[in-house]
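So that you can see what the record holds, here are the features copied from Swiss-Prot:
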BINDING   CYS574, CYS575, HIS594, CYS598  Zn(2+) 2 binding site
DOMAIN    6-82  domain 'SAMD1-like winged helix (WH)'
DOMAIN    149-255  domain 'Bromo'
DOMAIN    280-331  domain 'PWWP'
MUTAGEN   GLU251 to Ala  Impaired H3.3K36me3 binding
MUTAGEN   ASN266 to Ala  Impaired H3.3K36me3 binding
MUTAGEN   PHE291 to Ala  Abolished H3.3K36me3 binding
MUTAGEN   TRP294 to Ala  Abolished H3.3K36me3 binding
MUTAGEN   PHE310 to Ala  Abolished H3.3K36me3 binding
Amino acid sequence: MARLTKRRQADTKAIQHLWAAIEIIRNQKQIANIDRITKYMSRVHGMHPKETTRQLSLAVKDGLIVETLTVGCKGSKAGIEQEGYWLPGDEIDWETETHDWYCFECHLPGEVLICDLCFRVYHSKCLSDEFRLRDSSSHWQCPVCRSIKKKHSNKQEMGTYLRFIVSRMKERAIDLNKKGKDSKHPMYRRLVHSAVDVPTIQEKVNEGKYRSYEEFKADAQLLLHNTVIFYGADSEQADIARMLYKDTCHELDELQLCKNCFYLSNARPDNWFCYPCIPNHELVWAKMKGFGFWPAKVMQKEDNQVDVRFFGHHHQRAWIPSENIQDITVNVHRLHVKRSMGWKKACDELELHQRFLREGRFWKSKNEDRGEEEAESSISSTSNEQLKVTQEPRAKKGRRNQSVEPKKEEPEPETEAVSSSQEIPTMPQPIERVSVSTQTKKLSASSPRMLHRSTQTTSDGVCQSMCHDKYTKIFNDFKDRMKSDHKRETERVVREALEKLRSEMEEEKRQAVNKAVASLQGDMDRKGKQLKEKCKEEFVEEIKKLAAQHKQLISQTKKKQWCYNCEEEAMYHCCWNTSYCSIKCQQEHWHAEHKRTCRRKR
């Protein structure tokens, strides 16, 4: 059942200041009473004594500071019982602390509404109308739990996208870790209920623990929540965490806008902007203020504004008024554009994108391309084998025709018989005997030889043409494969050379930096040593001067006589070791004791 309750009341930043005050006072072996804490807070943090007293009482109620009665053992309050304050222990009863202590939206204490499914709490004023509690007897779910409950995505696909976002978060988190304190601070868990950091988020992404994008976004918001609580809303760490959360929300919005664009813009394969998305983006001519019309993709439309991403080198985004948008089918000459090199490159990229659209060509990974190449090569080899098998029966059929019709004098059957014999070069002699024997019945012995030679020449030409086409095709296929292999090998060699060159440059840079640092350190050490010796010499000289002055002053002091009563310089001599500065001192000392011990002759 949902209920409103006060989990905490004291300000988190004031609590940390009070903790520091108590710790410093205790380290000085003193009782951390209200007076000492108030003076410290006023001197260091400029907090008014009344505000210090109020925050201290709230912290005691919240259990963040322990109040005890302590008896003073020294000073003006020795033996007096007084209130003393201590830091709480490290032990926390997590069975009772099931929910956070501060509003997940504004990160402040006060009367909060507790979620029935998670640890989050909210102020009623921080909730929108749709999430506010309608009936106190009903169960209440926070906005985060409701958003997580709405969607469930493919975990494998979601993990791929979230890895890109986490890599961006790690870059920002470097600054956050540099500016922040260690999360292992002894009082950290007293303020932060559910600790989370970027490495934890990355680990959950790698293990596939997120069920939706909203759950991932909730962890990013939790990181901001913890940072604001521990470091303060106006701290530099909180500004970095807000920027980190804002960037994460922007990345998630871009992902929901178009998953294909999000993946390709992060993976960055060759010609990544040219591959079509599903569904396809509308292509337009867009005109920014101060520029001409430029080819672009429409990402989204809102009221009278169009969000476009331009073709070209940088692929920039911009919101363009709808009146500055023209359909891509509009003739370029009507747009009066300045055809610069950048504009031409953008148009070339547009043409490649349109060609990919016509061909239905979508981006595929290298493994898929390699599988397709292997399939194509196996299909081509199978087709070549089938071509050979179909040619052999044709040759046998030619021989059969030749033996059935041996008496015909037309050149076609003989040409067919000879060409068939050229297709099967292992049996030339039987064909030649058959042709000669058939021709001897009608012609002389010389005629068959001439006819055979002519048909042999004709068949050679036909066979040569067929073989030329066949091997030209095979050679072209082999040439294309060699080109692709050479291109991949060249890219690999260039990539390895670049990596090697980069590593060598980094090594040289590191050595140069180390050398410069060592040289600078040597100069600093040498100058520091010289300065130290100079200061030591000056110190010795100064000590000598002071010693001489001191000796001279002592000598001058010894040569003077001093009043026995008030120790001022004496003017009146009484006896061998007694003098006075005035008659008053002489009378006071005389009546007090000197009249009994004076050795002056009367």
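Using the three backbone atoms N, Cα and C, a Cβ is placed for every residue, glycine included.
Remember, predicted model here, so these are calculated numbers, not experimental data.
Features as recorded by Swiss-Prot, highlighted on the structure.
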{"residue": "GLU251", "record": "mutagenesis position", "contacts (Cβ under 8 Å, 6+ apart)": "PHE164, ILE165, ARG168, PHE262"}
{"residue": "ASN266", "record": "mutagenesis position", "contacts (Cβ under 8 Å, 6+ apart)": "PHE164"}
{"residue": "PHE291", "record": "mutagenesis position", "contacts (Cβ under 8 Å, 6+ apart)": "none"}
{"residue": "TRP294", "record": "mutagenesis position", "contacts (Cβ under 8 Å, 6+ apart)": "TRP285, ALA286, LYS287, MET288, PHE310, PHE311, GLY312, VAL337, TRP343, ALA346"}
{"residue": "CYS574", "record": "Zn(2+) 2 binding site", "contacts (Cβ under 8 Å, 6+ apart)": "TYR564, TYR580, GLN586, HIS594, CYS598, ARG600"}
{"residue": "CYS575", "record": "Zn(2+) 2 binding site", "contacts (Cβ under 8 Å, 6+ apart)": "CYS598, ARG599, ARG600"}
Seminar exercise, completed: Cβ atoms other than its own within 10 Å of the Cβ of CYS598 (Zn(2+) 2 binding site), all chains, total 15
For this session: Let me know how many other Cβ atoms fall within 10 Å of the Cβ of PHE310 (mutagenesis position).
Result: 22
Exercise. In the domain 'Bromo' (149-255), how many residues does DSSP assign to helix, to strand and to coil?
Worked result: 79 helix, 0 strand, 28 coil
Exercise. If you average the pLDDT over the domain 'SAMD1-like winged helix (WH)' (6-82), what number do you get?
Worked result: 84
Problem set entry | All-chain count of other Cβ atoms within 10 Å of HIS594 (Zn(2+) 2 binding site) | 19
For this session: Would you list the other residues of this chain near Zn(2+) 2 - those whose C-beta lies within 8 angstroms of the C-beta centroid of CYS574, CYS575, HIS594, CYS598 - in sequence order?
Result: THR578, TRP590, LYS595, THR597, ARG599, ARG600
Problem set entry | Tally of residues which DSSP labels helix, strand or coil - the domain 'PWWP' (280-331) | 3 helix, 29 strand, 20 coil
Problem set entry | DSSP-derived class (H/G/I helix, E/B strand, else coil) of CYS598 (Zn(2+) 2 binding site) | coil
Seminar exercise, completed: Counted with DSSP (H/G/I as helix, E/B as strand, rest coil), the domain 'SAMD1-like winged helix (WH)' (6-82) has 45 helix, 13 strand, 19 coil
Exercise. What three-state class does DSSP give ASN266 (mutagenesis position)?
Worked result: helix
